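Take a look at the structure below.
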Amino acid sequence: MEALGMIETRGLVALIEASDAMVKAARVKLVGVKQIGGGLCTAMVRGDVAACKAATDAGAAAAQRIGELVSVHVIPRPHGDLEEVFPISFKGDSNI
C-alpha cells in the first residue's frame with residue numbers, strides 16, 4: 001500500500017497552490033480534496049513514502065507563501081480500513 005500525504009489550509013486558493021506544488025514536486029497522485037468548513041480545506045496525495053514527504057514539503061511551502069497552512073502529515077502505511085471510510089483510494093494507472 002502506498003503512503004498518504006495530507007495538507008490542510010485555511011482558504012481554497014492556498015490549497016490549490018499547495019496541490020499544484022505537490023503534484024509537480026514528486027511522483028504522487030492527487031486523490032482527494034475536501035472543503036471542511038470555516039475556510040478549512042484538505043488535499044490528499046498517494047505515492048511512496050519519500051514522494052509523499054517531498055510533495056507535502058513542497059505543498060506546505062507553497063501554501064505558506066499564499067495563505068495559511070494549518071497542518072501537514074504523511075501516513076507511511078495507512079490501514080486498509082481507512083479506504084473504506086475516507087476518500088483516499090488510489091484509482092488510476094500504476095505509473096504515476
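Note: Cβ is positioned from N, Cα and C throughout, glycine not excepted.
Sequence annotations record features per position, and here Swiss-Prot assigns domain 'BMC' to 3-87 based on sequence analysis. Regional average pLDDT for the domain 'BMC' (3-87) in the model is 94.
Secondary structure at Lys24 (mutagenesis position), taken from DSSP and collapsed to helix, strand or coil, is helix. Listed in sequence order, the residues of the same chain lying 6 or more apart from Lys24 (mutagenesis position) and placing their CB within less than 8 Å of its CB are Ala58. Here Swiss-Prot notes a mutagenesis experiment, Lys24 to Ala, with the remark: No longer complements pduA in the pdu operon.
There are 15 other Cβ atoms within 10 Å of the Cβ belonging to Val49 (mutagenesis position). In the three-state DSSP scheme, Val49 (mutagenesis position) is classed as helix. For the mutagenesis of Val49 to Ser, Swiss-Prot gives this note: Still interacts with EutQ. The structure shown keeps the original residue.
Long-range Cβ neighbours of Lys53 (mutagenesis position) (same chain, at least 6 residues apart, Cβ-Cβ under 8 Å): Ala3, Gly5, Val74. Quoted from Swiss-Prot, the note attached to the mutagenesis of Lys53 to Asp states: No longer interacts with EutQ.
Taken residue by residue with DSSP, Gln64 (mutagenesis position) is part of a helix. Other Cβ atoms within 10 Å of the Cβ of Gln64 (mutagenesis position), summed over all protein chains shown, number 14. Among the mutagenesis results in Swiss-Prot, Gln64 to Lys has the note: No longer interacts with EutQ. The residue drawn here is the original one.
Cα of Val49 (mutagenesis position) to Cα of Gln64 (mutagenesis position): a span of 22 Å.
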